[in-house]
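Asker: Once you've had a glance at the structure underneath, I'll fire off some questions.
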Amino acid sequence: MEEKRLSAKKGLPPGTLVYTGKYREDFEIEVMNYSIEEFREFKTTDVESVLPFRDSSTPTWINITGIHRTDVVQRVGEFFGIHPLVLEDILNVHQRPKVEFFENYVFIVLKMFTYDKNLHELESEQVSLILTKNCVLMFQEKIGDVFDPVRERIRYNRGIIRKKRADYLLYSLIDALVDDYFVLLEKIDDEIDVLEEEVLERPEKETVQRTHQLKRNLVELRKTIWPLREVLSSLYRDVPPLIEKETVPYFRDVYDHTIQIADTVETFRDIVSGLLDVYLSSVSNKTNEVMKVLTIIATIFMPLTFIAGIYGMNFEYMPELRWKWGYPVVLAVMGVIAVIMVVYFKKKKWL
């Protein structure tokens, strides 16, 4: 089914839950509850079975995949006391990254990207996070994400994640998402290297199309990174009560990573813009080379055509026409002229 546009919400009152993304069959709820000593994980499609974790005394990660199920989003929102406008933003997948602070929770919108090597396109997916006292709610559009490293650390008690509260889980999820941006930038860097080689050695129409697509990808990435910097800046500067002081340096570290990513994106944009200029210059040079060859050929044939034109005149008294060696002599003269001109052009380095 086609993706709904924002116009689908026209005329509806604020807080009306309308999903604006692509409808998919995927739907599941993943729950990970843990402490230093214990760990519990399960998947379900029954929303009622996960609601009791709201009052858990240990950190819980509830990942809801398939937000086209607006009834599930509404039920979770009602039970956890989430504002209707926040639920509306969760279902409106065209949000820019942002953070909003409420009395009992923190709401964050992020973007997750996947790179299609065949189409050379970025596909974005909105990921919404809600931090409560002991719980992190995550809302995704489809199955498949970049958070498996976090899952592994929780399952096998690696690092300090199971010694920390839910705010550290929130940091870990954001950090995993930002780390994936570095992987994405490596793929884009490889694509730039390939395009540079093609532009310099064998520029084709497909090359410039891929270059334009790469430029669009970088613009899309830039539109995500810049507001993400504001999100992380708010998390470590305007520290909400739900985030402990010990966790603040971790958010500052992720913020530093976003600055590095933003700088890399700007560098890549400059390189790609330069590639387009190089492509146009290469095409222009090839055209000039062709025109030069054609001009030289035309110049060589000008005196030959002149000689042929003289002897093509229909005058009755032209002595050379009746001369036995006239024809081979004229051909020889024309050949000598052509050779002299070719030698002259090579001496001038025009050939």
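Every residue, even glycine, has its Cβ placed from backbone N, Cα and C.
These came from Swiss-Prot, pasted as-is:
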MUTAGEN   Met313 to Cys, Ile, Leu or Val  Abolishes pentamerization. Abolishes ion transport
MUTAGEN   Leu321 to Ala  Impairs pentamerization. Decreases ion transport
MUTAGEN   Tyr327 to Trp  Abolishes pentamerization. Mildly decreases ion transport
MUTAGEN   Tyr327 to Ala  Abolishes pentamerization. Strongly decreases ion transport
Asker: For a quick check of understanding: among the mutagenesis positions Met313, Tyr327, which residue's Cβ has the most other Cβ atoms within 10 Å?
Answerer: Tyr327
Asker: Please classify the secondary structure at Met313 (mutagenesis position) using three-state DSSP.
Answerer: coil
Asker: Could you round the CA separation between Tyr327 (mutagenesis position) and Met313 (mutagenesis position) to a whole angstrom and send it over?
Answerer: 15
Asker: Is Tyr327 (mutagenesis position) helix, strand or coil when read with DSSP?
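Answerer: In three-state terms, Tyr327 (mutagenesis position) counts as helix.
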